[in-house]
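Peer 1: When I checked Swiss-Prot for this same protein, it listed these features:
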type	residues	note
ACT_SITE	S75	active site, acyl-ester intermediate
VARIANT	A82 to S	In amoxcillin-resistant strain
VARIANT	A116 to E	In amoxcillin-resistant strain
BINDING	K237, T238, G239	substrate binding site
Amino acid sequence: MTGLSRRNVLIGSLVAAAAVGAGVGGAAPAFAAPIDDQLAELERRDNVLIGLYAANLQSGRRITHRLDEMFAMCSTFKGYAAARVLQMAEHGEISLDNRVFVDADALVPNSPVTEARAGAEMTLAELCQAALQRSDNTAANLLLKTIGGPAAVTAFARSVGDERTRLDRWEVELNSAIPGDPRDTSTAAALAVGYRAILAGDALSPPQRGLLEDWMRANQTSSMRAGLPEGWTTADKTGSGDYGSTNDAGIAFGPDGQRLLLVMMTRSQAHDPKAENLRPLIGELTALVLPSLL
């Protein structure tokens, strides 16, 4: 059996366990040490580093690992950029119906929506959806231009209580993820604060927060969902870059009203900028932590 096949079997087993756990009430089992041991084993197995924050927003139960380890933010910044656009619209500074010209000369790689609209106009709402649901990089750059550039994402992060996240560059340079480079980085702890604020807190008004959640529920790039039982879904934003950098952050929603804040940041320790992304690991991590949070 190949390594990938073994991983898929393990994810399937963990999802089954999560489905059982999701239906069990009462006190949670003791989990901190066993989960921590399993996370360390996953790091050894795949030669990766894992930053994780997972919390039940109703009970307060949580699991953490390498909370303050620095990771490349990659496309998880798009959640903040879209939230800032919504905030500006709420304050009357812009309108979501404002139209933006998509210049073919400004297209960057991984822009499936804007490539098809090159030479035409898109509304800010459409750009938000493209950035959040397809991780469209040109759409993200147009949102950055609207809100004031990368520094505006850093400022927004600070305004919602995230004291660590910083965005320095534009797509696609921000995904270089060079080990030790502080540019365009965050931590699991910081993103947990920020994503909780924009999706479950008061960073946005209820209507704007609801719109952001709806957009993110329609995400087509989610890695978390592979680790969730039937009946669950997410409002999340992925990110990936060099050195195997692979992230996912957002909220998982259960069929009985459960809400779990999940932030997973990973990278390879192989020192290879072309290292394979770790999307399957994100699903595996989701399935691993879910039963212990319920």
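Every residue gets a Cβ built from N, Cα and C, even glycine.
These numbers come from a predicted model, not from an experiment.
Give me the structural setting of these features: burial, nearby parts and distances.
Peer 2: For S75 (active site, acyl-ester intermediate), the number of other Cβ atoms no farther than 10 Å from its own Cβ, over all displayed protein chains, is 26.
Using a 10 Å Cβ-Cβ cutoff, A82 (variant position) registers 27 neighbours.
A116 (variant position) counts 10 other C-beta atoms within 10 Å of its own C-beta, drawing on all protein chains shown.
In the shown protein chains, 27 other C-beta atoms lie within 10 A of the C-beta of G239 (substrate binding site).
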Peer 1: Within 8 Å of the Cβ centre of K237, T238, G239, which other residues of the chain have their Cβ, at the recorded substrate site?
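Peer 2: Those within range, site residues removed, are C74, S75, T76, K78, G79, S135, T221, D236, S240, N247, D248, A249.
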Peer 1: Filter the recorded positions S75, A82, A116 down to the ones within 10 angstroms of K237 (substrate binding site), Cα to Cα, kept in sequence order.
Peer 2: S75
Peer 1: Sorted by position, what residues of the same chain at least six away from T238 (substrate binding site) have a C-beta under 8 A from it?
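Peer 2: Sequence-distant Cβ neighbours: S75, T76, S135, N219, T221, S222, S223, T246, N247, D248, R279, I282.
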